[in-house]
Every structure is written in structure tokens, then in C-alpha cells.
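Peer 1: Pasting in a structure now, in C-alpha cells, and then I'll have a few things to ask.
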Amino acid sequence: METAEKECGALGGLFQAIVNDMKSSYPIWEDFNSKATKLHSQLRTTVLAAVAFLDAFQKVADMATNTRGATRDIGSALTRMCMRHRSIETKLRQFTNALLESLINPLQERIEDWKKAANQLDKDHAKEYKRARHEIKKKSSDTLKLQKKARKELLGKGDLQPQLDSALQDVNDMYLLLEETEKQAVRRALIEERGRFCTFITFLQPVVNGELTMLGEITHLQGIIDDLVVLTAEPHKLPPASEQVIKDLKGSDYSWSYQTPPSSPSSSSSRKSSMCSAPSSSSSAKGGGAPWPGGAQTYSPSSTCRYRSLAQPATTTARLSSVSSHDSGFVSQDATYSKPPSPMPSDITSQKSSSSASSEASETCQSVSECSSPTSDWSKVGSHEQPSGATLQRRKDRVELLRDTEPGPASGGTLGPSGEEAPRPRMSPATIAAKHGEEVSPAASDLAMVLTRGLSLEHQKSSRDSLQYSSGYSTQTTTPSCSEDTIPSQGSDYDCYSVNGDADSEGPPEFDKSSTIPRNSNIAQNYRRLIQTKRPASTAGLPTAGLPTATGLPSGAPPGVATIRRTPSTKPTVRRALSSAGPIPIRPPIVPVKTPTVPDSPGYMGPTRAGSEECVFYTDETASPLAPDLAKASPKRLSLPNTAWGSPSPEAAGYPGAGAEDEQQQLAANRHSLVEKLGELVAGAHALGEGQFPFPTALSATPTEETPTPPPAATSDPPAEDMLVAIRRGVRLRRTVTNDRSAPRIL
């Protein structure tokens, strides 16, 4: 019994020691939690510093990659190292978050729970121990009393001995029960103490796992640093990659000269200089002024010479006295240095203009600046551009009327000393032969020039492939001058074209400024682009209304008269600025065409085509030996007046000029054959418009081959006289009243 009591005392002491240890561990846990919180704060700061460090590290790696001295291998290795460090930084961020979320916060909560659990365990143990001790003490007291009583009874009968033995056994059992109770209390205390550390390990595991992952990324740095050590082992020796930089530089056009922006246009140069002077240094070095077979020193329309040369003399580039273009806003064209119509980067023979009022007829007047301003007519050439060959006389009455309204002469060489016009250059057979390698009759050149010069029109939905049409600038005034725009003109609103330049019989016209003759025109090459879509040449002055219907001309107008409805603008006469909105979708003026009648059959009247039509020359080499020549001389779409072909009309019969009859008689023989072949070609005229006219089935695919054939023998036929008179008479334009100021409109 005493031994059991000692055992119970020992167990009770052990339990109490365990409980005391648990209670004394709380400050340690709390200190650990505090230090972990500080570590988390420092790790967050480290993460932010690592991010900034790695950003700077990446810049160094990029610099190493792009620098010529450091090879790409070094830059690539540094980039890989930076990537690994960024991965380490990511894992460090994860470790920091796990430290707070998985360890610090849960441990702080568990410390409070541990305190409560230890206190409760101590209370329970004390209660059980007191109860067991009380029972043992009571039973022991009863046993002592029974022993005393048994001693007295020993002298007597001895009846109390069994009771005493039973009481002693009960006391022993109580001590054993107390011992067992103490053991259970100690076990609970040990489990509680152990559970705390188990919980701590559970909280610590995610933190350590994140740290291991972070440290696992560090192992990849070993290979990267080994590569960098090898790449940078010999800093004083260039590797092959650096030697390749020197090899690559050899043969390349590497220059340190900085390109300056184009200079602003000056008063003595074209307005196009602001957009055309950038590559002009190369054009000036490529010989833009080489003489041409025609005999005139001209400027090529090719890509090498299509920009204004910087080396042009300042004395010959005086600004035109009138810079007003009737339809384009302004002229921006020098009299002697004129930009070719189309800046397409093609060869010299295929560089053509497709302006709405300009054609490819004159082969000798190649570099004439054709502006719509009164002082720069198409027949006025510069001093260094005098053409060779005969000249085509212009209508003198128009010249005289034009001189009355013109200001002083423009740049040097444009006008004579007396202010009179230089004679108009004729496209001579020699010049054509020089261009095409064959001989062409004067009649062919005259007829082709007139048809292409005066009646060449373009479709409304055409898209020009030249720069000046979309930029607001105009290389040469390629729109008809018969429209009064915001910029005033010193001429009438009408124009008429003729073959021989004879005077009109129905009132003297006041000017003739819309016959644009381009420079360097190889007519045969432009024939290939007949069916290509082209853009209108001007941004203003073109009709916006639909094409006239098949009802024909107004009843009050003669059959060969096209009415243009224009009224003077009420806007102030200010120069139009460059518009950034792009070209206005407008339609060029249309001239009516009548199907021709072959002169060999005088009684034949071809089908009349009222309204506006265009004819495209096509070649029938078996039936017309001159057709290839005619197609070369006039490859563009030609519009003919509806009275130019067929039976003579009263206007055509009574219209010959005073000085043109003799010349007409001389050229009738040669022209008749041309007219006959031309009639066959015009018979298949290409209808113009957006489905407003039926397309004739007689027009087959436009041939692309242009086989030169010798001109036919001259023949003479009287019916050709009236037709040529009608051709020479041209189209008569009349004034009508309208509120439309955008473009001439053919009714």
C-alpha cells in the first residue's frame, strides 16, 4: 500500500511536470511567430528589390544581345540567367506567401488553443486525483478503525478479522486505481505536448516545400554561369561572331550621313518640290537632260528624271505669272522644268500620262510645260526645248484674242520679244520615224494629234496611277479649261479644236488653253494601257451628273455642238489649298460620238450613237495596213463628234475656214485613206458610261501587238473633204446657265 502510494505520487509529479513544460513553452512559440512575421516582411521587401534588380539585369542582357562587341551568345546566356533568376524570384514570392499563410497565422491561432488545452488537462487531472485520494483516505481510515477493533476482539471471540482483510484489500485496490488514473493523465499530457510539435511541422511543411522549389531553380544557374565563363574566357580576342560583323559590313551601303527632310517650295520652283525633291539628287546625277531623237533636249519621263532636279539653273525656273488652274486648284508647274505626267517607275517608253485632257500626240514638243494658265500654252516651248520639224499653225484669231487678256510673258524662252506665240510644233514624219523606226505620213500625224489632243477623255471611275492626282498638285493642267473655278482665268469658257487651225465661223472663241500636249510621249507604249483603270486627272471641274441618255443633244444645239453648263463662281478668287480629303469623285466631260460612214459607200449611214461614247483604236491588219500606225500615233481612247463622220451636214459643209481650204485640198488625198481606215476602227467604238449605253459587239479584244506597216499609197476621194472638214471643225462648246460649279456637263 505504501508502494502504490509512492507510485501514484511519482506519476502525479510527472504529469505536473509535463503540464508545466507545456505552460512554459508558450513564450517560445510566440517568439517564434514574431520572428517569422519579421522574416515575412523582409522577404516581401526582398521580392520587390529582386524585381527591380532583375529588370536592370534584363536590360544588361538585351544590351549584350544588341551590342556588336558582345556577341549574341553572351547576350543569350545572360538572358537565360535572368530568366532563371526571375523564376527564383517567383518561387521566393511563393515562399514568402506560404510563410505567412501556412505557418505564422495558423500557429498564432494554435498557441491560444494549446494554452486552453493544457489548462483543461491540468484541471481534469487535479480533480480526478483529489477524488481518488479522498476515497483512498476514507477507506484507509475505515480500515484503521477496523484494525483497532480487531485487536480488542482478538482477546475476545475474533469475529472482526474477515472484515479487516476485506477493508485492506479495498484500500489496495483504490491505490491501484489511483495509479492507473495518474498514468492516464500523464499520457494525455504527453500527447498534448507532442501534438503541438506535430501541428507545427504540419504548418512548416508548405513553407519548406516552397523553399526547396526556389532553391531547385538555383541549381540551373550552374550551367549558365559555366557557359558565360567559357564565352568570356578571352576578353582581348574577338570571337568568330564578332569577326562576322566586319564581314557583313563589307559591300553594304552603310553611311552615317543623315537624310534631311525636303525643303519647302520656293517662289521660283514648282509646288511639287515639297513632295518631289527628296529623291531629286539621284535624278540630277542620272542625266535628266539627254537629247532625244526628236532633236529637242528634253527631260525623260522615266523614274530617273521624273523628279525636279536640284541642279536646274535658277534663272530659267521663274514662276509662271499666272498659277491659276481652272480645275486643279493651282498649277504648280514650271515653264521649262515640267514634271512628267506620270511618276510611274517604268521605262522611258512606257512612261505615259493619262490625263483627261492630255494625249500622246506630239513627239517633238516633248518637254513643253502645258499649263492652263494663259501665259503658258502648249505650243510655247523653252529656249532649250525648241523642237525640230515643221510646225502646225494655230488659229491666229484665238492667239490674238488670248494675247489681249494675257499678262506679261513667263519664263525665258516662252514668248518672243513681241509677246507673240511661238509657232506650234507639228509632229513631223521624221520625228515619228525617229521614235518608231518607221515613216509616218504627215496626215497620219495631224489626224492622230487632233483626235488625241482635243477629244481624248477618260472614264469617271478611272483610277490614275500618278501621284499628282491624289495629292492635289497638278504636273500640268490636264483638265479642260472651260470651267470657271474659284481661281480666275483670263479667257472664255469655251474651246474648240480643229485639224488645221482654221477660224471658227460661229463667233470668235476667247481662248484655247485645254489642248495639253505631254512630253516624251511614246504613243505606241501607251496603247497597252487602254483598258486599264485610271483615276481622273483633276480634283475639281469634272461633271458629277450622269452621262447623257441616248436621246441626243438638246433641240436647240446643232448635232456637233456639246453644251457645257458653267457659271462663274461666287467665291473669292483665292488659291485653293491642298486638300487632305483626297480627290473628288467626279466625271470628266464627255463628247458625243457618231458612228462613221466609210467614204467608199456615200449612201451608207452608220448607226447613229447619240450621247457620249468613246472609241478605242483597234487594229485590223488584214483590212487596214495603216491601222497599226494609227494606233501608235493615237493609242488612247478617242472621242469623236457625232457629225465628224457620215454624210455632210449643213454645219460641216459651210464651216471651212478662210485659210484652210487650200491646205485641205492638199491633204485630202492622204487623209482619205486614214479616214477610211479610221472609220472601220471607230465602228467598233467602246461605249462609255456605267451601263448607260450598250457595248457594241463589233469591238473585240484590244490587240496588244502593234506591228509597224508602211503607210499606204495616197489616194484621192472627194467624199473625204466633208468628213475632214467636220473633223477639223471639232466640237463647239456653248455656255448655258447652271448652278453646278464642279465640272462641265455635256447635255
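Cβ atoms are placed via backbone N, Cα and C, with glycine included.
So, quick note: what you're seeing has the original residues, none of the substitutions.
Residues or ranges marked as domain 'IMD' in Swiss-Prot (evidence: sequence analysis): 1-252. Summarising the annotation, Swiss-Prot assigns domain 'WH2' to 719-736. The annotation that Swiss-Prot gives for the mutagenesis experiment Lys123 to Asp reads: Marked reduction in RAC1-binding, loss of increase in RAC1 activity and of dorsal ruffles formation in response to PDGF treatment; when associated with D-115, D-116, D-127, D-130, D-137, D-138, D-139, D-145, D-148, D-149, D-152 and D-157. In Swiss-Prot, a mutagenesis experiment is listed as Lys127 to Asp, annotated with the note Marked reduction in RAC1-binding, loss of increase in RAC1 activity and of dorsal ruffles formation in response to PDGF treatment; when associated with D-115, D-116, D-123, D-130, D-137, D-138, D-139, D-145, D-148, D-149, D-152 and D-157. For Lys137 to Asp, Swiss-Prot lists a mutagenesis experiment annotated as follows: Marked reduction in RAC1-binding, loss of increase in RAC1 activity and of dorsal ruffles formation in response to PDGF treatment; when associated with D-115, D-116, D-123, D-127, D-130, D-138, D-139, D-145, D-148, D-149, D-152 and D-157. According to Swiss-Prot, the mutagenesis experiment Lys145 to Asp carries the following note: Marked reduction in RAC1-binding, loss of increase in RAC1 activity and of dorsal ruffles formation in response to PDGF treatment; when associated with D-115, D-116, D-123, D-127, D-130, D-137, D-138, D-139, D-148, D-149, D-152 and D-157.
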Peer 1: With an 8 Å cut-off on Cβ-Cβ distance and a minimum sequence separation of at least 6, pull the same-chain contacts of Lys127 (mutagenesis position), or say none.
Peer 2: none
Peer 1: Rounded to the nearest Å, what's the C-alpha distance separating Lys145 (mutagenesis position) and Lys137 (mutagenesis position)? Just drop the number here, would you?
Peer 2: 12
Peer 1: Measuring Cα to Cα, how many Å separate Lys123 (mutagenesis position) from Lys137 (mutagenesis position)?
Peer 2: 21
Peer 1: Counting across all protein chains shown, how many other Cβ atoms sit within 10 Å of the Cβ of Lys137 (mutagenesis position)?
Peer 2: 12
Peer 1: Just counting, how many other CB atoms are there within 10 A of the CB of Lys145 (mutagenesis position)?
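Peer 2: Excluding its own Cβ, Lys145 (mutagenesis position) sees 12 Cβ atoms within 10 Å.
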Peer 1: Taking only the residues in the domain 'WH2' (719-736), give me the average pLDDT of this model.
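Peer 2: Mean model confidence (pLDDT) across the domain 'WH2' (719-736) is 68.
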Peer 1: Measure from the Cβ of Lys123 (mutagenesis position) and count the other Cβ atoms within 10 Å, all protein chains considered.
Peer 2: 11
